[in-house]
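Enquirer: Input: one structure, supplied below.
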Amino acid sequence: MKRFFNEACDINTPDKSGVNENKLCFPPLKVVCQAPETTVKGQVANTNKHNVYSTKNSMYLLGFEEILNTVLDCEPHIFTDDELRVIENFKALDSDERYLFVRLFMRKRNKWFRVGHLTYPDCKDVIACCKQLVLKNFFEDESLMSTEEIIEILSLDELRSLARQTKVCGKSRSEISKEIIFLSKRQSVLHCNGQQFLSFDAFGVMHKQESFLRKQLLYQCKSCVKPKKILVDLFHRINIVYFRSSIYDEQSLTSLILARLNKFSYPNYVLSRTSNVFNCRAQCLEYVEVLELSKNLVPIFENTAASDKEALEQALNSFFEIYPIWSTYLNEDIREFWVEENRKVDTRLVRFSFSFRPGAVYTYLIHKSLNILAKSRLVEVEHEILDTLLSQNIYLVGKRGHWYNRKALLEYNFKTEDTNVLRYWKTLALSTCENGIEDKYTHLRYYFSLQRRLVRLRKCLKVSNTTELKSMKLINNNPSRLFLHGERIHNGDLSNRTVWRSKTNNAITVEELALQHYQSIGWEGIHAESSILLTLFALTFWDILFEDVPGVFQSPFQSAPLDLHTDSFYISRESTIMKRLEEIRNGKAGLIIKDNYIREHQRKTFCVGLNWSYTCEMLLEIVDCINDNGLAQIFLALTQDYKNSSSGIPDLCLWNPSKKKFMFSEVKSDNDRLSEAQKFWISLLISSEVDVEVCHVSMHKKK
């Protein structure tokens, strides 16, 4: 199935067998949710509903049309009359023509396709369909291709053949392409015998070499087509509206098709497709535009090195370009948000709808640009931006703890020779830490760093601890450490994964080597990383995950609410989450897990993070060994920031049923260091009185 999907969609999909990915899946139309039908004799009947006998019932076409119909039914106000006519024209196409358009639309954007290389068995006549789609203005043909675009789609063998004909030097694709493009700009024509001469048309006008070369290039590649950009943009916008995308993702439709290739059973929840996420067409266009902008800018803001002065300057220019736009959107959105709040509208729906405003994406870009300001050492600008971000609480409220922490660091490190000014800034840093710890939106993952900084500042300023802050629990975050030695195998693998020799002389990973040691001293365990905790979380919070919250279930095929990876998940369900955490502290987690497991296991219901390969007995055994308060704290971190807290969980999950003991172990080989996410989890586990240790594995010392 994976191979078929890769070939169909031209993407490289890594093998994700095992744990479900933390992403939503939306297949279209019907999905078989019941057990297989049986014949009279009790034999399993043929339940394959996905056999494609023509393009009319193709899963690609049916899924695409389901998206179109849903968006047009719910949100027609975001399209112009011309756009609606285009969509109607698309619906009027022959089924083979619609099918071919959808298949090429799903492939790489702005790519030319050689008609002779398109092989779709379900389509009766691909060549005829391409011609019709060109005539009906859905495709562009090779007449609009540039020389560079033609060269790009030719194979290396074809380029080498052309190079021999035109006496062009070069062996690699880049060398030959460069020489051909250079040659095309010359006015003299080079014929196959290597002789150069000037060429004139019937009217005595001199030809350029480019015209001659284009003919040769087009002779090699034959007919080519690609979907028109204006149509691709329109249908991608419809995709974004349908999937309620908060990131720019051109593969949403392919995810939908992948889900349709399987017979998934989805959880029961109340479907609430909203029609007012985008108030008007202009807002939708602005949102899609800034999503595409973020796709380009986020990698620049994240990856630009401080040593690359030119790239850093370009990144700064991008920041200063978007800053005034962000400021305008932010001020407008704050005013409108509070107007909506005062209208007694459901706050949960207000927060959900505001996450699809251009201001939400611009705020995310500004948050990412803090990295560039730090590398550029623009301390005053960064400090001002942090103040502005903290002055609002409608966008990225889950990042407030990070902003407090960074702001306190800038204030603590303020450089001056004046001791009074220095004390002022350190006092300001102290106040920032206190505000951060007291802020109800500060997540657990930021508490520990704020607490440690607060202690250092109090000591530096010689301030007495007169009033204890809420939730203030200072902890020693140094885990116990175990040192093991083993024999490392040099397997020539270029990856960073180390390979070790087991007791039975097999090649194993460093985690498996550590697990063998723990099992030898009485522990049961698995190398699970986040898998066990995410499975326990899904089963414990099932009813809360699929609670009827306005706007978060917009498709009948979701494995999680749309807001799970956002700040809104915790805010919109705070009361029910806190009630569930109290039940967990009172020892009821096992009963909740057992009830949900028994109810959903037969259908293998598709839920985010849930791995049905674990038995109910094993999960209950693990829960019975973890202290109830520790389990509640672990789940609190996941409810506050599921996306980021899903990473960094220690490698090994270990338990001893007879002694009712549980422990996590993070395994490190030589020169491997703890990441920030791993440090957070270790701090959280220690503060929650859940045993955790770091297991260092190194090679045997040579005698």
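Using N, Cα and C of the backbone, Cβ positions are placed for all residues, glycine too.
Remember, predicted model here, so these are calculated numbers, not experimental data.
For reference, Swiss-Prot lists these features for the protein:
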BINDING   E529, D651  Mn(2+) 2 binding site
BINDING   D651, E666, V667  Mn(2+) 1 binding site
DOMAIN    597-698  domain 'VRR-NUC'
MUTAGEN   R103 to A  Hypersensitivity to a cross-linking agent; when associated with A-107
MUTAGEN   R107 to A  Hypersensitivity to a cross-linking agent; when associated with A-103
MUTAGEN   A360 to P  Hypersensitivity to a cross-linking agent
MUTAGEN   L564 to R  Hypersensitivity to a cross-linking agent
MUTAGEN   D651 to A  Hypersensitivity to a cross-linking agent
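What's the neighbourhood like for these features in this structure?
Expert: Of all Cβ atoms in the protein chains displayed, 19 besides its own lie within 10 Å of the Cβ of E529 (Mn(2+) 2 binding site).
In this view, E666 (Mn(2+) 1 binding site) is surrounded by 27 other Cβ atoms within 10 Å of its Cβ, with every protein chain counted.
Counting every protein chain shown, 23 other Cβ atoms lie within 10 Å of the Cβ of R103 (mutagenesis position).
The secondary structure of R107 (mutagenesis position), as reduced to three states from DSSP, is coil rather than helix or strand.
Counted within 10 Å of its Cβ, the other Cβ atoms near A360 (mutagenesis position) come to 20, all protein chains included. A360 (mutagenesis position) falls within a helix when secondary structure is assigned with DSSP.
Long-range Cβ proximity for L564 (mutagenesis position), meaning a same-chain Cβ under 8 A and a gap of 6 or more residues, is found for L545, V608, Y642, K643.
Here the Cβ of D651 (mutagenesis position) has 22 other Cβ atoms within 10 Å, regardless of which shown protein chain they belong to.
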Enquirer: So around the Mn(2+) 1 site, D651, E666, V667 aside, which residues have their CB within 8 A of the centroid of those CB atoms?
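Expert: Residues close to the Mn(2+) 1 site, other than D651, E666, V667: E511, A514, P650, L652, S665, K668, V694, C695.
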Enquirer: How big is the Cα-to-Cα gap, in Å, between D651 (mutagenesis position) and V667 (Mn(2+) 1 binding site)?
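Expert: Rounded to a whole number, the Cα-Cα distance is 6 Å.
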Enquirer: Round to the nearest Å and give the CA-to-CA distance linking A360 (mutagenesis position) with R107 (mutagenesis position).
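Expert: Given the Cα positions, A360 (mutagenesis position) is 29 Å from R107 (mutagenesis position).
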Enquirer: DSSP says what for the domain 'VRR-NUC' (597-698): how many helix, strand, coil residues?
Expert: 44 helix, 21 strand, 37 coil
Enquirer: If you count Cβ atoms within 10 Å of the Cβ of R107 (mutagenesis position), leaving out that atom itself, what do you get?
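Expert: Step by step: centre on the Cβ of R107 (mutagenesis position), count other Cβ atoms within 10 Å, giving 16.
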Enquirer: Roughly how many angstrom lie between the C-alpha atoms of R103 (mutagenesis position) and E529 (Mn(2+) 2 binding site)?
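Expert: Between the Cα atoms of R103 (mutagenesis position) and E529 (Mn(2+) 2 binding site), the distance comes to 38 Å.
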Enquirer: Give me the CA-CA distance between V667 (Mn(2+) 1 binding site) and E529 (Mn(2+) 2 binding site), in Å, as a whole number.
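Expert: Roughly 11 Å, rounded to the nearest whole number.
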Enquirer: Quick one: Cα separation, E529 (Mn(2+) 2 binding site) versus E666 (Mn(2+) 1 binding site), in Å?
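Expert: Answer for this pair: 9 Å between alpha carbons.
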